[in-house]
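Q: Sharing a structure here in structure tokens format.
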Amino acid sequence: MVGGGGVKFIEMDIRDKEAYELAKEWFDEVVVSIKFNEEVDKEKLREARKEYGKVAILLSNPKPSLVRDTVQKFKSYLIYVESNDLRVIRYSIEKGVDAIISPWVNRKDPGIDHVLAKLMVKKNVALGFSLRPLLYSNPYERANLLRFMMKAWKLVEKYKVRRFLTSSAQEKWDVRYPRDLISLGVVIGMEIPQAKASISMYPEIILKRLKY
């Protein structure tokens with residue numbers, strides 16, 4: 001086992017075939033996210049599941065209606081929402097998507113607050129802390145992103161929100177070792193055991209919902 005000691009390390013958000021092949025070497029399990037901006041393509045999902053096994057629907061800046069329809073029609077897939085629109089973030093949490101990923105990107109705040117954190121706990125919605133935005137930002141942007149991630153982590157820790165650390169790799173060069181994701185967790189305020197749990201225990205809890 002990659003994680004060792006019976007621990008499975010899980011990469012929850014890989015967005016590219018070559019990235020998947022590399023991540024498979026470094027993680028015990030890998031979830032491939034298929035990105036949709038508008039209507040979800042059933043055939044594309046079926047092909048992805050056949051090829052990769054564990055698949056998530058990634059709704060990028062969706063309208064609330066797309067979130068609603070996806071949650072209703074695709075319960076056997078993980079559903080992630082990536083948006084900086086608070087209205088969409090709240091609606092997605094209320095509808096019970098599996099995860100909100102990096103809501104602080106292109107915002108001037110963490111994208112969640114105490115109210116949303118409590119709602120995430122109630123609806124079993126996880127918060128995904130993605131490394132990728134940090135890789136493609138200038139020093140000023142990176143400092144702000146880290147500041148918002150630290151604030152989000154404090155809310156996650158306080159209210160015991162489900163969480164995971166991920167590379168969100170869109171090409172193989174974005175994939176990172178488990179230890180790198182653990183280091184990201186430490187940088188934003190996690191203790192090492194908390195960071196390890198964010199690529200092992202919490203992803204396992206999230207994956208239990210899948211109905212293949």
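Each Cβ is built from the backbone N, Cα and C atoms, and glycine gets one as well.
Just lifted these from Swiss-Prot, have a look:
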- K42 to A: Fully reconstitutes RNase P activity (MUTAGEN)
- R68 to A: 75% reconstituted RNase P activity (MUTAGEN)
- R87 to A: Fully reconstitutes RNase P activity (MUTAGEN)
- R90 to A: 45% reconstituted RNase P activity (MUTAGEN)
- D98 to A: 80% reconstituted RNase P activity (MUTAGEN)
- R107 to A: 45% reconstituted RNase P activity (MUTAGEN)
- H114 to A: 75% reconstituted RNase P activity (MUTAGEN)
- K123 to A: 45% reconstituted RNase P activity (MUTAGEN)
- K158 to A: 75% reconstituted RNase P activity (MUTAGEN)
- D180 to A: 50% reconstituted RNase P activity (MUTAGEN)
Q: In terms of DSSP three-state secondary structure, what is the assignment for R107 (mutagenesis position)?
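A: For R107 (mutagenesis position) - judged by DSSP and reduced to three states - the answer is coil.
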Q: Quick one: of D98, H114, K158, D180, which mutagenesis positions lie within 10 angstroms of K123 (mutagenesis position), measuring between C-alpha atoms? Sequence order, please.
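A: Near K123 (mutagenesis position), where near means Cα within 10 Å, the mutagenesis positions are D98.
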Q: To see if you understand the setup: which same-chain residues, six or more apart in sequence, place their Cβ under 8 Å from that of R107 (mutagenesis position)?
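A: Within the chain, R107 (mutagenesis position) has Cβ neighbours under 8 Å at N84, F148.
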Q: When DSSP is mapped onto helix/strand/coil, what comes out for D98 (mutagenesis position)?
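A: Where D98 (mutagenesis position) sits, the three-state DSSP reduction gives coil.
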Q: Which of the three DSSP states, helix, strand or coil, fits R87 (mutagenesis position)?
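A: SS state of R87 (mutagenesis position) = helix.
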Q: Find, among the mutagenesis positions listed as K42, R90, K123, the one whose Cβ has the highest number of other Cβ atoms within 10 Å in the structure shown.
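A: Checking each of K42, R90, K123, the winner is R90.
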Q: Between the Cα atoms of R87 (mutagenesis position) and R68 (mutagenesis position), find the distance and write it as a whole number of Å.
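A: For R87 (mutagenesis position) versus R68 (mutagenesis position), the Cα atoms are 13 Å apart.
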Q: Quick check on the mutagenesis positions: of R68, R87, whose CB has the lowest count of neighbouring CB atoms inside 10 Å?
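A: Result for the mutagenesis positions R68, R87: minimum number of other Cβ atoms within 10 Å at R87.
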Q: With Cβ-Cβ distance below 8 Å and at least 6 positions apart along the chain, what are the contacts of K158 (mutagenesis position)? List them in sequence order.
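A: In sequence order, the residues whose Cβ lies under 8 Å from that of K158 (mutagenesis position) (at least 6 apart) are A117.
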Q: Between D98, D180, which of the mutagenesis positions has its C-beta surrounded by the fewest other C-beta atoms within 10 Å?
A: D180
Q: Which residues of the same chain, at least 6 positions away in sequence, have a Cβ lying under 8 Å from the Cβ of H114 (mutagenesis position)?
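A: In sequence order, the residues whose Cβ lies under 8 Å from that of H114 (mutagenesis position) (at least 6 apart) are L155, Y159.
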